[in-house]
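Feature list (source: Swiss-Prot):
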type	residues	note
DOMAIN	25-309	domain 'Protein kinase'
BINDING	Val31, Gly32, Ser33, Gly34, Ala35, Tyr36, Gly37, Ser38, Val39, Lys54	ATP binding site
ACT_SITE	Asp169	active site, proton acceptor
MUTAGEN	Thr181 to Ala	Loss of enzyme activation
MUTAGEN	Tyr183 to Phe	Loss of enzyme activation
Amino acid sequence: MSQKERPTFYRQEVNKTIWEVPVQYQNLSPVGSGAYGSVCSAFDAKTGFKVAVKKLSRPFQSIIHAKRTYRELRLLKHMRHENVIGLLDVFTPATSLKEFNDVYLVTHLMGADLNNIVKCQKLTDDHVQFLIYQILRGLKYIHSADIIHRDLKPSNLAVNEDCELKILDFGLARHTDDEMTGYVATRWYRAPEIMLNWMHYNVTVDIWSVGCIMAELLTGRTLFPGTDHINQLQQIMRLTGTPPSSLISRMPSHEARTYISSLPQMPKRNFADVFIGANPQAVDLLEKMLVLDTDKRITAAEALAHPYFAQYHDPDDEPEAEPFDQSFESRELDIEEWKRQTYEEMISFEPPVFDVDEMES
């Protein structure tokens, strides 16, 4: 929302809370809510398309909330890629910083997520190729900006009727230099180095998640449905084998080293015996993604060039992102200053320019 020409707002009650939005957003209808906000679908009368409007809940309630709000806005503003959710609009009914308390974010309305799709149908190998290719294409972009998503799972991957995919929910994403902050990812898709707090993790935590998702698309079953951290790790090691001593010795955590050294030795299984009937190229790619040693795990850019994606791979159409300045992560500011910086970011937002066919997808 730039302050050039402030739109007319109207008020509407949604699930016992008052929403105050520009008149261009009509037919507000609740579609979901979580800890950090609630979402309505709406008709954008300016463009004629359906959008998702998210009202952040108590965005400046505490320093943690205020910094999270700033982070989410900065991340969404930065993302301009077909396979990553981007910001169409951001607004507040407030007319000045003094009365600024509400933040609304507008993005594309995506119909289904990958969870719905897996439940409804067994996917063909060609479907799996196209879906995983798009996830990796989006990840190459995200990772090139030195951002780790850290919460990749089927419900964070939106898919439309044409099988076109966007990566959602950067609320938890952090800069690669950041250490673990506890609350990340649904455990089933979580890389073991995060789960066990091995600490030295990198962008390939997202590749582990893609491997788990790809295996699920191929088989129709969750790959590692662990009941808790220990059970999860046992399930992982039944497939990957126990880590070699060369990897254990590089773990900074004494507890992790001691615990893993105490486990009974398990050999790595032959993936072809686990994924019977799958395309051998798919199996080969899974073996390169589901590697315990993060230094040996394939990157998004490398995976895009894997023969499994031969019919989709185009090195000239797999863009990287502009560098993303995340020096703010180490800043300790008060609520009012985070709020002021969020307000500045909102005022300076320039909406993306879309072709009609892009909006229709």
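Using the three backbone atoms N, Cα and C, a Cβ is placed for every residue, glycine included.
Here the original residues stay in place, and none of the substitutions has been built in.
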Across all protein chains shown, the one of the binding-site residues Val31, Ala35, Val39 with the most other Cβ atoms within 10 Å of its Cβ is Val39
With ATP as the bound species and Val31, Gly32, Ser33, Gly34, Ala35, Tyr36, Gly37, Ser38, Val39, Lys54 as its recorded binding residues, calculate the greatest Cα-Cα distance and give it in Å as a whole number.
14
Please list, in sequence order, the residues in the chain of Asp169 (active site, proton acceptor) that are at least six apart in sequence and whose C-beta is under 8 Å away from its C-beta.
Ile85, Asp151, Asn156
Using DSSP with the three-state reduction, classify Asp169 (active site, proton acceptor) as helix, strand or coil.
coil
For Gly37 (ATP binding site): intrachain residues, at least 6 apart, with Cβ closer than 8 Å
Lys54, Lys55, Leu56, Ser57
Cβ neighbour count (10 Å, all chains) around Ser33 (ATP binding site) is 16
Can you give me the average pLDDT across the domain 'Protein kinase' (25-309), rounded to a whole number?
90
